[in-house]
Structure formats: structure tokens, C-alpha cells
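A.B. asks: One entry in Swiss-Prot concerns the mutagenesis experiment W171 to A. Its note says: 90% reduction of activity. For E173 to N, Swiss-Prot lists a mutagenesis experiment annotated as follows: 90% reduction of activity. Where Swiss-Prot documents W177 to A as a mutagenesis experiment, the accompanying text is: 90% reduction of activity. For H240 to A, Swiss-Prot lists a mutagenesis experiment annotated as follows: Total loss of activity. According to Swiss-Prot, the mutagenesis experiment C284 to A carries the following note: No effect. According to Swiss-Prot, the experimentally introduced change C286 to A is described as follows: No effect. For the mutagenesis experiment C378 to A, the note given by Swiss-Prot reads: 25% reduction of activity. Quoting Swiss-Prot on the mutagenesis of C415 to A: No effect. Here Swiss-Prot notes a mutagenesis experiment, K419 to A, with the remark: Total loss of activity. According to Swiss-Prot, the mutagenesis experiment E427 to A carries the following note: Total loss of activity.
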Amino acid sequence: MSHPSTVTSEPSNLLDFVPKLGNFVLNSSLHGNNSNGYSSFSSNSVHFGGLATQNRYKFVNSLSFSKEGSNLKRILSDFNRVIRLHCDRIPLGFSSIGLNSGESNGVSDNGHGVLEDVRVPVNAVEPESPKRVLILMSDTGGGHRASAEAIKAAFNEEFGDDYQVFVTDLWSEHTPWPFNQLPRSYNFLVKHGPLWKMMYYGTSPRVIHQSNFAATSVFIAREVARGLMKYQPDIIISVHPLMQHVPLRILRGRGLLEKIVFTTVVTDLSTCHPTWFHKLVTRCYCPSNEVAKRATKAGLQPSQIKVYGLPVRPSFVRSVRPKNELRKELGMDEHLPAVLLMGGGEGMGPIEATARALGNALYDANLGEPTGQLLVICGRNKKLAGKLSSIDWKIPVQVKGFVTKIEECMGACDCIITKAGPGTIAEAMIRGLPIILNDYIAGQEAGNVPYVIENGIGKYLKSPKEIAKTVSQWFGPKANELQIMSQNALKHARPDAVFKIVHDLDELVRQKIFVRQYSCAA
């Protein structure tokens, strides 16, 4: 005997709403004027939580005398009701994840029992058993995975076998098509700037992204729940802005928020999307005071917010080997000042043009000798690496592909040229490298540019010739400016951020265990 789906009237309301709205838009002149001469939709007149006071009367009057207006008001009313069901309380489908008769998730409705994969009690984790950490990320850019791997490495270094750490791409691995195409969609959007800007800023208002998550949850809740539960986590860490809302709704629906520590590690230094913040998190780790202010504005309490810095791989905390030793190991000149040119993991950006400009600017024709040298990281772009390697340079140039010990490359150089990725900026500051930013992704990276400039850490320059000229001056008459920026970078660096995060997480999970054991004893 098969069990009917637990997702009943609520999803059907939402699914009924979508075609209604679509048909209405297609069959009505929403963008034109109605019989009263008023535009039915204006940029600031419709708020799903209520109409703006200034424009409410025009909007209501324009709709009240037509069949289309009546239909639209009814549809908006249905939409508001559905969104309240999804945003103000837990949908029925999340209280029981909708398993068929032959399936079992191992957890009874009262929260007791074990999950079938690991047979470890949910609400009575034994102190002797390894605690489990699940890190949620997505390969939309390299920074999220880098932060996830940094946290995993820090857990291993600090606690050894006390913790088992798992990293999963929640959307790619635990959602159905088309939701599992998120990384591919992101890569397409960021290559088409206007599309990405429209997507980023268009989903920033709370009413938009809350309704998006509510609608999306209907289709992915079952798969995401299975993906979360199979790891039996004591701690869930989100390092991605799209990993808070749906998982938290599922955990709340299962009554697991009191048993599992759910935290967010924001990986944007300044500008960040509002979806990073959710009031139900145990902790939100912010990389800067700017981000902490955004978290407070989003409604998080001071006790939920910690400003520790951006987590970077633990290898950056270790003592730096002498520059000449690192340069010798990398095949560089041991005495000439060096600039590091990076294009990210995919070797994107105007790397070739910038490298050629540096090759000319760092050569003194009068003396017939170089005034500096260049280290280029091409990432996975083998074609670019081959092309740069074939050039007959007038200065010492080392071309590398994808490197795993970027801390050694940074330690061998005196300044860096890169796009405004937060992870690279944080790592460069730890190594005391003045930064020249040559590009950024609209939205999340836009705030990193003023962050670098206003803190006296570097400059933003687009032109390869201007970049080369600045580096040449830093290695010559403006060496003092380079030194000041290096000191500022070290002053703003937070090399121990990842260790502070994992120790705070350890304390949080121990508090949970103590409370559960005390409750059982009582």
C-alpha cells in the first residue's frame, strides 16, 4: 500500500498560481495603461507584503474597475497566502520528508532514532565517537571550495580524529535537474556581466529571494533532506549564500535545530548578497566589520555574529621561509624584486597583455638589465601557459600552471596583480603583499575594491600599461609606498581566522552535547 505524498495543498496552491500569473501576463496589457489611464504596474507600487502608501490608491483604483484587475488582485492574494505558508511556518511536506512506504530516513517524528547509514543517535551523540561536520558549498567561483577546504584542514590540524569533516556541493549532488546545474549557470552568467548584474541585484529584495526559496523548496526538499541526513552531522557549515534557507527550513521542520549546530561562514569581504543571512543560524562568522553590519541589518542578534576574518588554508599561518630560498626553489632570480600575476584557477583576465607590459616596464634599456621579475600563475589555462612560455622575455619570467602551494608563490614576491576575489585578497594580506586589482565580478566583489583602496593595501587599475608603470615605480622611486602598503596589509590580515572559527564551533557542539546529556539525566 503506497502512502500519499505529504506535500499536499500548499504546493498545489503555488503551482496553481504560476500558470495563473503567466496567463494573466500574456493575456492582459500589464505594461500599458488601463481604462483609467494609470499603469497597472510601476517600479515601486507593488509590494507583496502590502502596497506602498504613496501609490496604493492609484493602483487599487486602476484594478477595481476591470476584470483583469480583479483577477490580478485575486492572484496576488493567493501568492501572499502561499508565501506566508512557506516563509512564516514550516510546510507540511517538511515535517515528514515525503518518503514512500518502502523508504525510511531512520528518524521518527519525535526526533529519536538513528539514521540508517551510520546508526548513530541523533539526540545523544556519544562523546567518544567522532563528531561529524558537513560543509555545504558550491563551485560557483573558486572561493567557496577554498574556504571549505581551509575549514576542513583546520579541523584536522586542531582536533585530529575527534571530527569527521565532509564537503558537499549541495546543489550539484543533492538536487534534481535543473537545480543541479547551478555551477554551470553561474559560470555562464558571470561571463555575461549585464545578465549577472540583473540576477544579483534583482534577487536582493527579501520578498523576491524568500519567495524564490519557498517555490524552489517544493521541488527539492526531499532530495536535499536526504543529502543532509545521510551524513548525520553534528555541525553544518554553509560557505555559500544559497545554502542557508532551504536546509534550515528542513531542519526546523524535522525538529533538529536544537540538535544540530548550523552556522554560516561568509566568504565575501565587504559587499555580500542578502541571502547570506538567516535568523535561525546558531552563528554567522563575518570576515569584516562591514559584513557584520549587514548581518545586523538583516536581523541577526549580536550573540549570533562573530568577526574573525576570512578562513584561509592553515599553511598561510606557518612561518614564512626566506624570499631568496623560495625564489631559488621556484626557479626565480634570488635578488630581483618580483611581482605575482594571477588569473584565478581558470587563468582568466588580461594576463597576457599585462605580462607583456610588465616585461617592457621592468627592463631598463639604458642599463641593459631588468629592474624586476615576473611570476605568472595561469591556473588550468594550458594554452595561455604555453603561449607565455614561448615568449623571448627581456626580464626573468616564470610561468606556472595550476599550483597547490600558492603561499610559497606569494612568499617569493613583493606585490600581486589579481582580480578582486576575497580569498586571494585575504591571503595576500597575510603575506604582506600590496595588491593591484585589475578586475572584479559585479555584486559580490564590487565592495572588495574600496576595501583594498581605503585600507591603504593597494590600487585598482584596469590598463595593463598603467599596472606595469605602477609596479615599475614600486620597484624603483616609489619603494617607500610599496613598504607602507605592505605594512597596512599585515595590519589588516587575520591569519588565525580559520582556527578561531573551528574552536568556536567545537565549543558550540560541546554545549549542545552537554545540554542533551543533562536533559537525558534529568
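Every residue gets a Cβ built from N, Cα and C, even glycine.
Quick one: how deep are these features, and who are their neighbours?
C.D. replies: The DSSP secondary structure for W171 (mutagenesis position) is helix. When other Cβ atoms within 10 Å of the Cβ of W171 (mutagenesis position) are tallied across all protein chains shown, the result is 26.
Taking the Cβ of W177 (mutagenesis position) as reference, no residue of its chain lies under 8 Å away while being at least six apart in sequence.
Within 10 Å of the C-beta atom of H240 (mutagenesis position) sit 28 other C-beta atoms, taking all shown protein chains into account. DSSP gives H240 (mutagenesis position) a coil state; it is part of no helix or strand.
All protein chains shown were included, and the count of other CB atoms within 10 Å of the CB of C284 (mutagenesis position) stands at 27.
C286 (mutagenesis position) has a Cβ environment of 27 other Cβ atoms inside 10 Å.
Packing around C415 (mutagenesis position) is summarised by its Cβ count: 26 other Cβ atoms lie within 10 angstroms of its Cβ, all protein chains included. Annotation note: C415 (mutagenesis position) sits in a strand segment as assigned by DSSP.
Neighbours of K419 (mutagenesis position), defined as other CB atoms within 10 A of its CB across all chains, total 18.
Around the Cβ of E427 (mutagenesis position), the same chain contributes V312, F316, I406, E407, M410, each under 8 angstroms and 6 or more positions distant in sequence.
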A.B. asks: How many Å lie between the Cα of W171 (mutagenesis position) and the Cα of C286 (mutagenesis position)?
C.D. replies: 23
A.B. asks: Out of H240, C284, K419, point to the one nearest C378 (mutagenesis position) in space (Cα versus Cα); all of them are mutagenesis positions in the record.
C.D. replies: K419
A.B. asks: Would you mind pulling the DSSP three-state label for C378 (mutagenesis position)?
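C.D. replies: Reduced to three states, the DSSP call for C378 (mutagenesis position) is coil.
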